[in-house]
Structures are given as structure tokens and as C-alpha cells.
Amino acid sequence: MWWRVLSLLAWFPLQEASLTNHTETITVEEGQTLTLKCVTSLRKNSSLQWLTPSGFTIFLNEYPALKNSKYQLLHHSANQLSITVPNVTLQDEGVYKCLHYSDSVSTKEVKVIVLATPFKPILEASVIRKQNGEEHVVLMCSTMRSKPPPQITWLLGNSMEVSGGTLHEFETDGKKCNTTSTLIIHTYGKNSTVDCIIRHRGLQGRKLVAPFRFEDLVTDEETASDALERNSLSSQDPQQPTSTVSVTEDSSTSEIDKEEKEQTTQDPDLTTEANPQYLGLARKKSGILLLTLVSFLIFILFIIVQLFIMKLRKAHVIWKKENEVSEHTLESYRSRSNNEETSSEEKNGQSSHPMRCMNYITKLYSEAKTKRKENVQHSKLEEKHIQVPESIV
């Protein structure tokens, strides 16, 4: 029993002296300075180390481990290591770790969340007119490059706040997004107003507001109608009046209206309709058209490259055949010339040898004939010489 009590008494101070394993969350806006603090109660024979979310060492005690000057040492002592990261970006998000080395190794994790506040909203209005004479106003409120996605609502006549059809489009990195909210107004009064309100965590309770007054839209429509009427009277050619505020003629039937699914809110001055598919459908069509065009161009380019490669291969085969034929012809010509020279030399050698033999035989025959004549003449002279003395006697 006493042994257990003593063990517990020795264990509690060690736990208080060491760095507790826990996770802390820090939220910071993009462009601000991030401060990371690591504090322990131990003061002797201990070391502190900060690690990036990717696992690289930032500082080991007061010694920097990275050449990146983005991380700066704020304070170092035996029981504290604090660093700063100025001008924070979305790439600095993640879980940073502080390691405390003493008799054992303990870890403190700091989860850093970087917020990107939305830009000032842009509000656009357009009038759509159908063949049956009905018309409605489409309001689009958009903001760009925010993280996380903002919340967009519509304030009708300073009394009622509703939500429209919201579309979020994330950028290629998957972090920031562009948000658009669409609201369709079927009926409105001249003094009616609509405000686009944007809320976001990075705004810290503040709101971004883009107001719209329908009296400006009515004034623009009346001005455009008067100008068109004057032009029609002067040219004696009646025309239908159009609005300069993005007026669109819609030739579709009421079946399209049945396919639209919105939230409907009625007011004494306003009847609203939220269309979450209006902007998405148009962008989807344009995206499909662009993708089809790019695919067709890539296919044409692929065919051209294949034809060029085939032409190069054909030319290479023809050149190779011609080269082989020329080499074969040259070798045959060389072998033929060598054979002719060899045969001519053999013929010359064979014809000269009999001639030499004939000349030698002729020479021997002539010499033998000459000697024979000389012997005959000599024998005749001897016979004459012998016969003369006998006659004298």
C-alpha cells in the first residue's frame, strides 16, 4: 500500500514537469503573423524542437534548421521556444509539433487554420422577358477567393432576410472558392430595395453588403423605352421596347418554369424566387462546349502528327531501299571489274607462254640446221682434199 502511494507521489511531479500531450488550435487570417509558443516547466537538461506540418525541423533550441527565412525565432530559454511566421498563406496550414526532450519525449501539437476573407461583393441585375409578356429580374451577387466558403443571404425591404440559390466553385488548389448567389424577383415596386449580405469567419462578426434599388432599374427601363419609342416614331417602324439593364427575350414555354425548383417568399412589394440551377446550368453548358472544342482540336492535332510520322517513315523506307540498291550495284560493279582484270591477266599469261616456247623451239631448230649445213660443207671439203693426191699419183 505504502509503495503505491510513494509511486503516485513521485509520478505526479514528473507529469507536471513534463510537457503534456495535447492539441491546440490557432486560427489566423491570410497575411497576418502566426506565433507558435512551446513552454515547459523543466529548466535543466532539456531541449525543445519545432517541426513543420511536413515533418521538417524549424528550430532546435535556438538553432535554425531551415535556410528559409520565413520562420523567425521570437524567444528561447531553458523552458520556452517561441517562433513566428509572418505574412501567413494558405500553404502554411497544418499541424505543427513541439517536441520536448528530457528523460522522456513529449509532444505538443498546434493545428493552424488560415482563413481567406472574401472580396467585396459584386451585384448584377438583368431583366428577362418571355413571349407571354411576363418578365422577372434576376439578381446575382458574387464574391471571390474566400476560405472557407462564405454565407450569402438577401435582405428584402429591410425586413425579411432569405437565402438564394448559392453556387460554390473551388479553385485548382481546392482551398479558395468563388461563390455566387442568384435571386429571381417576379414583382417589385419602384421603392423596393434588396441587399446582398455576406458573412464569413474571417470578417469577425462584420458583414459585407451590396445594396440594390429597383428605382434605378425602373429609371433605366423608362429611359430605354422612351428612346426606342422616339426612334420608332421617326422611322415609322414599330418595334418592341427593350431595357438597357441586361434585358433578355425568352421564347421558352411554361414547361421550363415547372422545371425550376426555388424557394419562394412573398412580400407586399416583392415576390422572390431562388433559382439554384440558373447560373450553374449556363456555366455547365459553356464548360461542355469549351471541353468539346478543346477535345476536337486535340484530335485534329493528333491526326496531323500521325500523318506526318507516317510520311517520315515512308520517306525513310524509300531512302533505305535506294541506299541498299546503290550499295549492291557498287559492290557488283567492283566484283565484276576485279573478275575481268583477273581473267585478262590469266589470258595474257597463257598466250605469252606458248609463244615463248615456239620462239625457243624455232631458235633451236635454226641453230641445228645451221650446224648441219656447216658439217656437210666440211665433210665435202675433206673428201675433195683426199681425192686430189690419188689422181696425181
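Glycine is treated like the rest: Cβ placed from N, Cα and C.
Sequence unchanged from the original; the noted substitutions are absent.
Keep in mind it's a predicted model, so treat the numbers as computed, not measured.
Summarised by DSSP class, the composition of the domain 'Ig-like V-type' (18-114) is 3 helix, 54 strand, 40 coil. Annotation comment: Swiss-Prot describes 18-114 as domain 'Ig-like V-type', evidence class sequence analysis.
Cβ contacts within 10 Å of Phe56 (mutagenesis position), excluding its own Cβ and spanning all protein chains shown: 11. One entry in Swiss-Prot concerns the mutagenesis experiment Phe56 to Ala. Its note says: Reduced binding to CADM1. Severely impairs interaction with CADM1; when associated with A-57, A-67 and A-101.
Under a cutoff of 8 A between CB atoms, and with a sequence separation of 6+ in the same chain, the neighbours of Thr57 (mutagenesis position) are Gln49, Trp50, Leu51, Ala65, Leu66. What Swiss-Prot notes for the published mutagenesis of Thr57 to Ala is this: Reduced binding to CADM1. Severely impairs interaction with CADM1; when associated with A-56, A-67 and A-101.
Here Swiss-Prot notes a mutagenesis experiment, Lys67 to Ala, with the remark: Reduced binding to CADM1. Severely impairs interaction with CADM1; when associated with A-56, A-57 and A-101.
In sequence order, Ser46, Ser47, Leu48, Gln49 make up the list of same-chain residues 6 or more apart from Tyr101 (mutagenesis position) whose Cβ falls under 8 Å from its Cβ. In Swiss-Prot, a published mutagenesis experiment is listed as Tyr101 to Ala, annotated Reduced binding to CADM1. Severely impairs interaction with CADM1; when associated with A-56, A-57 and A-67.
Mean predicted confidence for the domain 'Ig-like C2-type' (118-210): the pLDDT average there is 90. The feature domain 'Ig-like C2-type' is assigned by Swiss-Prot to 118-210, with sequence analysis given as support.
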Inter-residue C-alpha distance, Lys67 (mutagenesis position) and Phe56 (mutagenesis position) (nearest angstrom): 12
Cβ neighbour count within 10 Å of Lys67 (mutagenesis position): 5
